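**Q** What follows is a structure written as structure tokens; I'll ask about it next.
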Amino acid sequence: MAEAAAAAAAAAAAGETSASSGSAAERDPDQDRAGRRLRVLSGHLLGRPQEALSTNECKARRAASAATAAPTATPAAPESGIIPKKRQELMKWNGWGYNDSKFFLNKKGQLELTGKRYPLSGVALPTFKDWIQNTFGINLDHKTTSKASLNPSDTPPSIVNEDFLHELKKTNISYSQEADDRVFRAHGHCLHEIFLLREGMFERIPDIVLWPTCHDDVVKIVNLACKYNLCIIPIGGGTSVSYGLMCPADETRTIISLDTSQMNRILWVDENNLTAHVEAGITGQELERQLKESGYCTGHEPDSLEFSTVGGWISTRASGMKKNIYGNIEDLVVHMKVVTPRGVIEKSCQGPRMSTGPDIHHFIMGSEGTLGVITEATIKIRPTPEYQKYGSVAFPNFEQGVACLREIAKQRCAPASIRLMDNQQFQFGHALKPQVSSIFTSFLDGLKKFYITKFKGFDPNQLSVATLLFEGDREKVLQHEKQVYDIAAKFGGLAAGEDNGQRGYLLTYVIAYMRDLGLEYYIIGESFETSAPWDRVVDLCRNVKERIRRECKEKGVQFPPLSTCRVTQTYDAGACIYFYFAFNYRGISDPLAVFEQTEAAAREEILANGGSLSHHHGVGKLRKQWLKESISDVGFGMLKSVKDYVDPTNIFGNRNLL
């Protein structure tokens, strides 16, 4: 009975796919929703129906997506998190995020964010202008120039093996050799990459972009690449900040950009085991949106949630801001399917834990596209929390704030998210405060400032602020909140209000747009991260920030750089630290060289002070010069041996890590 019902559900879901084989604009959203519910139902009844369901839908998708040198695609609707084939119709080709979202200074000199996607969109931020002028010494009348559009004649030509192309056409896997599609997938979002897009061009870009729609498509692509000795560079959301997507300049083989964005479905949800089986190209925001319809979430929320994908999370060992409740990606993944040149890697069962030698999953997690393509994954889900509350705490200084976070970690009572900003980062956040709506609100803000700085004696140039996010059962959240604030009080912390905490988290998804604004005014900057033991956190933060200031001064940067940090994740034995640095490069002949030398010096300082090479950004090509010393010669040799066995002819040749 259950098998028959599940078979009917699977058949209906497959039929829905066939019926919706037209463009995205022709699809009925109610029909799509019904199809997802049928997949959920089939998951309940059979537990693991994905094999038959995936094959049926894969065939339907391939039939609907005939191979073409210039595939057309309808941009995703604003409420959808699906990345379209033609990414440039929805997203910036030479900057961060959506085309309709951009920071600018209006006629009154107030900062605004265009579009309607974010809570800050259309909101006037009146104090930012003074902050950016005072911090960087810039003249707002001096603006840089950049290329307004991509000129195909400026891009390297596409060189594709003709025999491969002939066989590819038989598979009906969609592809493109157009310059804009190839350039869009030739980079991530490191400062160097964006700078090149604005003012130059990459020496090497993919020769062809392929859009598989299911696991079987990926198997065919990898087999063809092995047959013709081609290079594959997988891409998910394209949010890499480690040069992970940059094509090796001396690669002479045809380079395939294998774009997983059309592998974006939840294949089933199992409410008994609280797991969901998903395709690896689904973005974080789309995954959360669909799960929310059924009352669930993963809780995995990296800052790149809008665009990064499940496959990208796994391949870089990602971390989310609410890991204190839900865990990092290594805690969430139950099962995965990976296509390699040697074949498919997949465990035979989905048990919660196994003692079967070294965990095969951990060979894939953090492999950064060097071993194969992650096509599907089973991940843990949780019921959507019933209650969420923000908060903030002001400390007299950064050191006392760190001591408080250490005690919270020791007592294992950290909220879903806790972030501690140093003073400069607090000042930056304060510069992004919206215009007050009334005299009364302004008066209250003045009272709060007076109370903290005059009555309690906090120095405005020393104080540090922690933002908090609690979620779960309402009664437990309120108890948890009291426990955290009681600990904070022992370290001189003062409750600074729910609004300040919420505003801090509202900036999470728009802060990346700020770099594009800076580039317009001769400001280049970047963020980078590390993790360190608790007893090294304060010294590491101080020494790295000072090293950045010293390096910039020695290299001729005329105005002191912005050099700031925050503690953004806490653990029993240490913390993750995020650094931001930026400087005014006007008058410097080679700003990229100065930037890269300063960033490298900061990384050297991190390692010298007991920090890790990376907490969650990964290694890529940007940091691989330090990998061997980080994991030892023997450890490095082990990684290389795995690579040599799984991919002996270097089909996955992005040259990350090794």
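Cβ atoms are placed via backbone N, Cα and C, with glycine included.
The domain 'FAD-binding PCMH-type' annotation in Swiss-Prot covers 202-384, and the record cites sequence analysis as its basis. Swiss-Prot lists 234-240, 303-309, 316-319, 368-374 with the feature FAD binding site, giving experimental evidence as the kind of evidence. Listed in Swiss-Prot is the mutagenesis experiment HIS300 to Ala, annotated as follows: Loss of activity. According to Swiss-Prot, the mutagenesis experiment SER367 to Ala carries this note: Strongly reduced activity. Under mutagenesis, Swiss-Prot gives ARG419 to His with this note: Loss of activity. Record note (Swiss-Prot) on the mutagenesis of LEU469 to Pro: Impaired FAD binding and protein stability. Loss of activity. The note that Swiss-Prot attaches to the published mutagenesis ARG515 to Leu is: Impaired FAD binding and protein stability. Loss of activity. The substrate binding site annotation in Swiss-Prot covers ARG515. Here Swiss-Prot flags TYR578 as active site, proton donor/acceptor, drawing on experimental evidence.
For each listed feature, how buried is it and what is near it?
**A** Applying an 8 A CB threshold to same-chain residues 6+ apart, the list for ALA318 (FAD binding site) reads HIS300, PRO302, SER308, GLY312, ASN328, ILE329, HIS616.
With a 10 A radius on its CB, HIS300 (mutagenesis position) counts 26 other CB atoms from all the protein chains.
Annotation note: SER367 (mutagenesis position) sits in a coil segment as assigned by DSSP. If you take the C-beta of SER367 (mutagenesis position) and look for same-chain residues 6 or more apart in sequence within under 8 angstroms, you find SER315, LEU657.
Mapped onto three states, the DSSP output places ARG419 (mutagenesis position) in strand.
DSSP assigns LEU469 (mutagenesis position) to a strand. Sequence-distant neighbours of LEU469 (mutagenesis position) (same chain, six or more apart, CB under 8 Å from its CB) are MET321, LYS322, GLN388, LYS389, TYR390, GLY391, PRO415, ALA416, SER417, ILE418, GLY501, TYR505, listed in sequence order.
Taking Cβ-Cβ distances under 8 Å and a sequence gap of 6 or more within the same chain, the neighbours of ARG515 (mutagenesis position) are GLY95, TRP96, LEU191, ILE194, GLY525, GLU526.
TYR578 (active site, proton donor/acceptor) counts 21 other C-beta atoms within 10 Å of its own C-beta, drawing on all protein chains shown. According to DSSP, TYR578 (active site, proton donor/acceptor) sits within a strand segment.
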**Q** Where does ARG515 (mutagenesis position) sit in the DSSP three-state scheme?
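**A** Reduced to three states, the DSSP call for ARG515 (mutagenesis position) is helix.
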**Q** Excluding near sequence neighbours, so keeping only residues 6 or more apart in the same chain, what lies with its CB under 8 A of GLY238 (FAD binding site)?
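**A** The answer is ARG87, PHE184, ARG185, HIS187, GLY188, HIS189, LEU245, PHE307.
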**Q** Might you list, by sequence position, any residue in that chain lying six or more from SER304 (FAD binding site) with a Cβ less than 8 Å away from its Cβ?
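**A** When sequence neighbours closer than 6 are ignored, SER304 (FAD binding site) has GLY237, THR239, GLY284 within Cβ distance under 8 Å.
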**Q** Among all protein chains shown, how many Cβ atoms are found within 10 Å of the Cβ of PRO234 (FAD binding site), not counting that one?
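**A** Other Cβ atoms found within 10 Å: 28.
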**Q** Determine, to the nearest whole angstrom, how far the Cα atom of TYR578 (active site, proton donor/acceptor) is from the Cα atom of ARG419 (mutagenesis position).
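**A** Per the Cα atoms, TYR578 (active site, proton donor/acceptor) and ARG419 (mutagenesis position) stand 10 Å apart.
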**Q** What is the interatomic distance between the Cα atoms of PRO234 (FAD binding site) and ARG419 (mutagenesis position), given in whole Å?
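**A** A Cα-Cα distance of 32 Å.
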